[in-house]
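Swiss-Prot gives this note for the published mutagenesis Asn46 to Ala: Reduces activity 1000-fold. One entry in Swiss-Prot concerns the mutagenesis experiment His52 to Ala. Its note says: Reduces activity 100-fold. Where Swiss-Prot documents Asp61 to Ala as a mutagenesis experiment, the accompanying text is: Loss of activity.
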Amino acid sequence: MSHKAWQNAHAMYENDACAKALGIDIISMDEGFAVVTMTVTAQMLNGHQSCHGGQLFSLADTAFAYACNSQGLAAVASACTIDFLRPGFAGDTLTATAQVRHQGKQTGVYDIEIVNQQQKTVALFRGKSHRIGGTITGEA
């Protein structure tokens, strides 16, 4: 595990009101890699009593954000897709694992898998990142 990747994740998390509001926790970090978790609450359920797709997207997007900023170079999403494969329910602990597939000078491609506590895939997300200049902690 990269100490630098953890530093960058903690620096971002300090200002990440959305991740905090959703109860997202950072579990593991490395360069181009992040694992985050979230427990589905009653407030996250849709009219079918399953986890709202927007909440799943936010979990995957958070893992993506930490992975694509793990090297300390500021990056944002330029495009994202998600496939919902099975529902999450209240009380489920969902884990999103993000891995870099390609990182160029400016753009990157990251795949994120969300699994439930039975290790069954809930959603697959692909994010494309774009480096915007600047650094996360003031040093790259």
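Here the Cβ of each residue, glycine as well, is placed from N, Cα and C on the backbone.
Heads up, this one's the original sequence, none of the swaps are in it.
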Helix, strand or coil at Asp61 (mutagenesis position), per DSSP?
helix
In the chain carrying His52 (mutagenesis position), residues 6 or more apart in sequence that have Cβ under 8 angstroms from it:
Met44, Leu45, Asn46
Would you find the one among the mutagenesis positions Asn46, Asp61 whose Cβ has the most company, meaning other Cβ atoms within 10 Å?
Asp61
